[in-house]
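Here's the structure we're looking at; comments come further down.
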Amino acid sequence: MSGRKKSLLKVIILGDSSVGKTSLMNQYVNKRFSNQYKATIGADFCTKEVVVNDRVVTMQIWDTAGQERFQSLGVAFYRGADCCVLVYDVTAPNSFKNLDSWRDEFLIQASPRDPDHFPFVVLGNKVDLDNRQVSTRRAQQWCQSKNDIPYYETSAKEGINVEMAFQVIAKNALELEAEAEVINDFPDQITLGSQNNRPGNPDNCQC
């Protein structure tokens with residue numbers, strides 16, 4: 001594995017308080033779930049090393065507080081994100097309605113190079129519970145209306161689709177990073193047609 005190229009990918013998880021953001025991160029990184037709810041204060045992160053397309057990737061996964069007083073964490077927190085995960089609780093309709101606000105908040109704060117094609121992933125969490133309020137179809141329609149955002153229904157408690165979802169998150173984040181590397185490899189743009197740069201102009205002689 002030492003010959004593989006390594007990458008650090010910054011992934012931000014957003015969503016209302018108590019939708020299961022911390023539990024999803026802990027299930028993915030530590031294979032652990034706790035029934036004791038503890039609100040995240042500000043932001044925290046975990047890292048996990050995975051292999052995507054024969055490339056070693058260190059995912060830096062940022063878990064954020066969902067309370068309103070923490071909603072504006074500042075430009076520095078969002079800057080440099082390679083993927084944004086939007087999480088809602090399938091038993092809490094308001095958490096689904098607020099996905100628009102969280103998506104807008106991210107785009108405003110992060111100011112990605114190409115906002116229309118920035119990689120988001122939506123997770124409908126707590127599918128292990130019986131009192132579901134948001135249908136799969138409704139969630140899929142919302143994702144389709146936002147440029148076909150990938151959508152997964154998960155259970156942090158049971159580990160349902162958590163590994164699969166984060167594999168897609170890593171893959172999409174890596175693709176964004178690769179595109180950014182290609183753009184940065186291009187030299188500065190040269191403007192042609194300037195009168196002073198035309199051949200034969202005596203004032204532009206390089207002799």
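Quick reminder: no glycine exception, Cβ is built from N, Cα and C everywhere.
Where a substitution is noted, the model still shows the residue that was there originally.
Swiss-Prot lists 15-22, 34-40, 63-67, 125-128, 156-157 with the feature GTP binding site. A helical conformation is recorded for T22 (mutagenesis position) in the three-state DSSP classification.
According to Swiss-Prot, the mutagenesis experiment T22 to N carries the following note: GDP-bound stabilized constitutively inactive dominant negative mutant. No detectable effect on viability, lifespan or behavior in heterozygous individuals. Diffuse cytoplasmic localization. Cannot rescue null mutant or RNAi-mediated knockdown phenotype.
Using a 10 angstroms CA-CA radius around T22 (mutagenesis position), the binding-site residues that qualify from T64, N125, A156 are T64, A156.
Under the DSSP three-state reduction, T64 (GTP binding site) is assigned to strand. A 10 Å cutoff on Cβ-Cβ distances gives N125 (GTP binding site) a total of 29 other Cβ atoms nearby, all chains included. Secondary structure from DSSP puts N125 (GTP binding site) in a beta strand.
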